[in-house]
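Everything below concerns the one structure shown next.
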Amino acid sequence: MNRPSQISQDVAQPLSNQHETAMMSSDEDSMSRDSGICELMDENTPVCFSSMSTESTTVQVEECMEIDEDENLQPGPVSRRQKKVTFRREKSSCQVRLFDESPTSHKMFMRPQAPLSVRSENQQLLQQRKRKFEKSEQSSDHFHLEPMSVEAMDDDEIVMMDQNTTKWEPGFRAPNHKKGRLTRSATAFPSLETFEEEEHEEQHHLNVKYHLKTVAKESSKGFRRITAETLRDIFFRLSEKEFDDKYILIDCRYPYEYNRGHIKNAINHFDRVTVSKIFYDENGRKRCNKIPIFYCEFSQARGPKMAYALRQVDRELNVNHYPKCDYEEMYVLDLGYRNFFFAANEANITNLCQPHAYCEMHDKEHTMELKKYNFHNKGQSVLRTVSMSRSFKSLPTGSAFNFVASSASFTSAPSTSTENIDTNDDCQKSRTPAVPRIASRRNLFSDPSHSPTNFAQFPLTCSRETPSPHKHPLTCPRFS
């Protein structure tokens, strides 16, 4: 009876010792510093702990059967019964996740952005779940308007949607401003919209029908250019009275050029400020129904500028009736009077120029008179030109010599005498007076004889003078 119990105790004791050893080893492994998991642990490292997991260990225990002494059994191998003993212990499993961001960063607490898969049967439910927010109506001011509700998908639902679903558009959008665009039909039969757009374009632009033959190259939208042959044909086709009733020919050159030779029936006017007096009265009404033709020496500066000045006055008077103009059709003689004169001279036509001569603007005989005008300059000032013309008109007769003398005084050296100032009193009144410059000598030395520039006036008188060098060659007594 005692032997089986001892055997059972001997068997159970090593099993219990084995179990305790296994428990101690497992605890040492989990708390050991050599463990790879615990090496990554740190105080500031964010850790995601999973739920506690349980592990079961099965141990087989052999238990002996108790046999009574009274039972007559044959000796043989002892039959043993196996018993399963289950030990349960809790083991904490830790998972360490390292992040690049700082532990205090706001991204640590953000919702995970991993791609999520959605079942096809749940996609319909996601589409039904929608939230509403406010959106402004489309208008020019899209910041302060009454809100309107627009359905939009949730942010989480957008992530879970597959590629087969429709693309979500933002609720807020800038207003679309419709831009007017001119479209023209490329077919042989344009549409009605094309004609309406062309009529709308004609209302904002002045369309002029020129009846004379013009130069092919269009130089300006305000006027057109005609050749010398075209103007010559007009004189041959119309009489002098018919020409005056239909056209007005304006010579924009200076008076000395006009007097030496100009086209017949032409009037001289070079001031662009007073061009309105020719075509309009004091009340701003149109004087005549004539077609203006402008020209100058080359028709490059003075003639075209006069045409632009007339168009500017016309626009100012008809500002409420834009784009209507009183003088819509205007012409400029191409290449000017110079080309017209030589073309008529080659054709032996002498009755088109009165007198039949030509004077250049830079003629040497009229150099001083050219200084009165500067309308041919690109940077000319109208106010300065008007003031200069008035000052020259106020000069008395016989003051041409005084003007020449005063102009020569600007180029010559300043004079110290006051005789020229007294003789030019009349000229000084008509122009800006020039301050006379009188040269004065600087007395840098108390004694003028000490000045290095006055050696000729005050020769030096010294008792001891430096001996002059010998003019004969030097001789050495050794070689003499």
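We number each residue from 1, going along the chain as drawn.
The backbone N, Cα and C atoms fix where each Cβ goes, glycine too.
While the structure shown retains the original residue, Swiss-Prot records the mutagenesis experiment S239 to F with this note: In av40; Causes abnormal male tail morphology when cultured at 25 degrees Celsius at the larval L2 stage. DSSP classifies S239 (mutagenesis position) as coil under the three-state reduction.
Averaged across the domain 'Rhodanese' (243-349), pLDDT for the predicted model comes to 93. Among the features that Swiss-Prot reports, domain 'Rhodanese' is placed at 243-349, with the record citing sequence analysis.
Every protein chain shown contributes to the tally, and the Cβ of S239 (mutagenesis position) ends up with 9 other Cβ atoms within 10 Å.
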